[in-house]
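J.: What Swiss-Prot records for this protein is below:
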ACT_SITE  Glu186  active site, proton donor
BINDING   Arg72, Trp74, His88, His107, Asp108, His109, Asp184, Gln250, Tyr252, Glu288, Glu289, Asn295, Tyr339  glycoprotein binding site
BINDING   Lys699, Asp702, Glu704, Asp707, Thr824, Glu825  Ca(2+) binding site
DOMAIN    65-372  domain 'GH18'
MUTAGEN   Asp108 to Ala  In loop 2 mutant; does not affect endoglucosidase activity
MUTAGEN   His109 to Ala  In loop 2 mutant; does not affect endoglucosidase activity
MUTAGEN   Asp184 to Phe, His, Lys, Arg or Trp  Abolished endoglucosidase activity
MUTAGEN   Asp184 to Glu, Gly, Asn, Ser or Tyr  Reduced but not abolished endoglucosidase activity. Induces transglycosylation activity. Able to efficiently transfer predefined N-glycans from corresponding glycan oxazolines to the Fc-deglycosylated intact IgGs without product hydrolysis
MUTAGEN   Glu186 to Leu  Abolished endoglucosidase activity
MUTAGEN   Glu188 to Ala  In loop 4 mutant; does not affect endoglucosidase activity
MUTAGEN   Phe710 to Ala  Does not affect endoglucosidase activity
MUTAGEN   Trp712 to Ala  Abolished endoglucosidase activity; abolished activity on both high-mannose and complex-type glycans
MUTAGEN   Tyr820 to Ala  Abolished endoglucosidase activity; abolished activity on both high-mannose and complex-type glycans
Amino acid sequence: MDKHLLVKRTLGCVCAATLMGAALATHHDSLNTVKAEEKTVQTGKTDQQVGAKLVQEIREGKRGPLYAGYFRTWHDRASTGIDGKQQHPENTMAEVPKEVDILFVFHDHTASDSPFWSELKDSYVHKLHQQGTALVQTIGVNELNGRTGLSKDYPDTPEGNKALAAAIVKAFVTDRGVDGLDIDIEHEFTNKRTPEEDARALNVFKEIAQLIGKNGSDKSKLLIMDTTLSVENNPIFKGIAEDLDYLLRQYYGSQGGEAEVDTINSDWNQYQNYIDASQFMIGFSFFEESASKGNLWFDVNEYDPNNPEKGKDIEGTRAKKYAEWQPSTGGLKAGIFSYAIDRDGVAHVPSTYKNRTSTNLQRHEVDNISHTDYTVSRKLKTLMTEDKRYDVIDQKDIPDPALREQIIQQVGQYKGDLERYNKTLVLTGDKIQNLKGLEKLSKLQKLELRQLSNVKEITPELLPESMKKDAELVMVGMTGLEKLNLSGLNRQTLDGIDVNSITHLTSFDISHNSLDLSEKSEDRKLLMTLMEQVSNHQKITVKNTAFENQKPKGYYPQTYDTKEGHYDVDNAEHDILTDFVFGTVTKRNTFIGDEEAFAIYKEGAVDGRQYVSKDYTYEAFRKDYKGYKVHLTASNLGETVTSKVTATTDETYLVDVSDGEKVVHHMKLNIGSGAIMMENLAKGAKVIGTSGDFEQAKKIFDGEKSDRFFTWGQTNWIAFDLGEINLAKEWRLFNAETNTEIKTDSSLNVAKGRLQILKDTTIDLEKMDIKNRKEYLSNDENWTDVAQMDDAKAIFNSKLSNVLSRYWRFCVDGGASSYYPQYTELQILGQRLSNDVANTLKD
């Protein structure tokens, strides 16, 4: 989607000839420049009580799907600018219809001493309250973070932030007589907020939440956030979500996909981890006069010269799509909102104007300000209220009144909530007698039935469809349960079912599931307890104790027994996966190694009845190891990826088996008598001299092939110290093309080189000054060749004749081409020895 979410921009009033040709388009951040009004106003007690009742009804969902709108104060006829002049006489907040549940006071271009403010608190609040509309003041987040307004007058300390929060609530809520506070948080395209500013804003937000909102001391006020930001980009939201009444997400313009709601769907997957669907509102924008490119959303119908009323039609609009959209999980959304509701009914400028700019504005007649009757808002509210998904859950849905009450409390009150709820439902108490209606919660993830002593029957028909997938079932204290039928629910265990409490059980059916009822499994014990409970009331029969036809699901084992394997030296090829890493386990961790073992497992029986389905096959049960990989490290640290080894000589391998993503098994494999595992003696070696770059030279001893050493010439040498005398048996050079970070051509490989040790083993290099040491190390006369390299292969490997040395040098004598050669790592392989042992071996 190639557009910026420049949402909720406000357009300055277009005043007479001076501003006629230009759009004063400002970001929603214009809120941040508005100072709170200092004058205190007493709101009548009646209005306070009415407002409190409205807030309670809204918060409890008694108003149905909500419709809210942002009214731009400078478009109210009472508003005047700093010059004292009226700006737009066409509209007034007083005419906002009852279909608007929440009206946001979105102020800008309105002077602090404008008559608008007295009209708001003395007239508009009362009038709108009487029709059932709550009013909420909107401010920008910069009012909280120290950038603008009151926040500039308070220090960023716990005490300062607490005082600032109180001042904000007083100035913007109490003194204006409104019903809550809305804080706008958007992306900053210039002068971006810092993490420190966001941290302060969050601290102040939390202090505000102590004062107002659902968790505040004054619960008669709403606390709302509106934003353009997704969850991952909004740390303030994540920190305050639990205190919000509503989250209003601005989705102005297309959101992708055929239905233009792809982004909304994606965002909701994250939002539902923090808020309920009943707190989530999505918003569109009416067309703002003189809007230019970047602020043209096309959320309402475009101007049609043949249909003057086109702007009042909602058919085919994005606004209607938003009204109809619902989350697929969690529940029904709270509702929708509109920005610039004072432009309701005005058609959008045609798409042919989509590239117009504020500096060269191509005007259209829809840019003119006109009176609105809020037709679109009325239609959208009606559309939502007539949506059958918002019908209240009744006795037809859930006959048992006690069950219905608990479901409404936890899931929501609307029919559409039932099929979307995807969390945990906990049912408790002896008032519930009938579970009919539970099946409607098709996406329920966990069901807890606790102390339902008057529920006598549980059957698959009464349980959610999700029980056939992976939903969890908990049953505790079901003392009155007589019939338990969990047949065909794909249950893999009976975990969560307190079978000891089902003391009145007369029959059960757990057949046609995926249970492991083998002798040592936990589910076998639970089965025997169930049978005992039935036997306390009647004789056990096939009809009253069904458990047959199980098809346990197979899993890869979490661990494998073999920690050290062995092959004889027989010159034969062996497969490590086949011999040491194999088998399948049930959910209860019963291990079945092969088809023969599975056949034996199938013969298992309880009370003479075979519990595994006769048509269940080993192929359907077993796990396939085809995607598994085996990484072998030989005694000389040579590495290969293969599950097959040929036992031709004594050798030892360290074996790592991975499932393609992670290592699942580690073992040691000996062939014949095995071999001593060597070490890379050069890993972490100290570079003591080089003809090249000293810092770069350290890279060849860091154990990583993601970096490389540049020789910067056809010849080069590096001298290094192993720290002590060691026994070296092999050496290995990883050439340029082994680089794991940057694809490197083999033409950059080293082709010729020499590995050397210091002749004089008694010399103390530490006592030399830097100049003398470099001269000494660079002199070929002081070194003895112990190996030569004459091949430009990717990994050059060669044996050494049990070389004893502490100080080594590697000389590059030529590359594979005219390019300067490179290499990534140098290894000296062998065993570490104490100085005493090394000296003894040398003698």
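Just so it is clear, glycine is given a Cβ too, placed from its N, Cα and C backbone atoms.
Since we're looking at a predicted model, the values are computed, not measured.
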J.: Does Trp712 (mutagenesis position) have same-chain partners at least 6 apart in sequence with Cβ under 8 Å from its own Cβ, and which are they?
T.: Gly692, Asp693, Tyr820
J.: For the recorded positions listed here (His88, His109, Lys699), tell me which residue's CB has the most neighbouring CB atoms inside 10 Å.
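T.: The largest 10 Å Cβ neighbour count belongs to His109.
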J.: How many neighbouring Cβ atoms, not counting its own, are there within 10 Å of the Cβ of Tyr252 (glycoprotein binding site)?
T.: 23
J.: Please report the three-state DSSP label of Glu186 (mutagenesis position).
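T.: SS state of Glu186 (mutagenesis position) = coil.
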J.: So how far apart do the glycoprotein binders Arg72, Trp74, His88, His107, Asp108, His109, Asp184, Gln250, Tyr252, Glu288, Glu289, Asn295, Tyr339 get, largest Cα to Cα in Å?
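T.: Looking at Arg72, Trp74, His88, His107, Asp108, His109, Asp184, Gln250, Tyr252, Glu288, Glu289, Asn295, Tyr339 as a set, their Cα atoms extend up to 26 Å apart.
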J.: Around the Ca(2+) site formed by Lys699, Asp702, Glu704, Asp707, Thr824, Glu825, which additional residues qualify by having Cβ within 8 Å of the site's Cβ center?
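T.: Nearby residues not in the site list: Ile700, Phe701, Gly703, Lys705, Ser706, Arg708, Phe709.
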J.: Asp108 (mutagenesis position): which of the binding-site residues His88, Glu289, Lys699, Asp702, Glu704, Asp707 have a C-alpha within 10 angstroms of it?
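T.: Passing the 10 Å Cα cut: none.
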J.: Please report the distance from the Cα of Asp702 (Ca(2+) binding site) to the Cα of Phe710 (mutagenesis position), rounded to the nearest angstrom.
T.: 15
J.: May I ask which of the binding-site residues His88, Tyr252, Lys699 is closest to Asp184 (mutagenesis position) if we compare their C-alpha atoms?
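T.: The answer is Tyr252.
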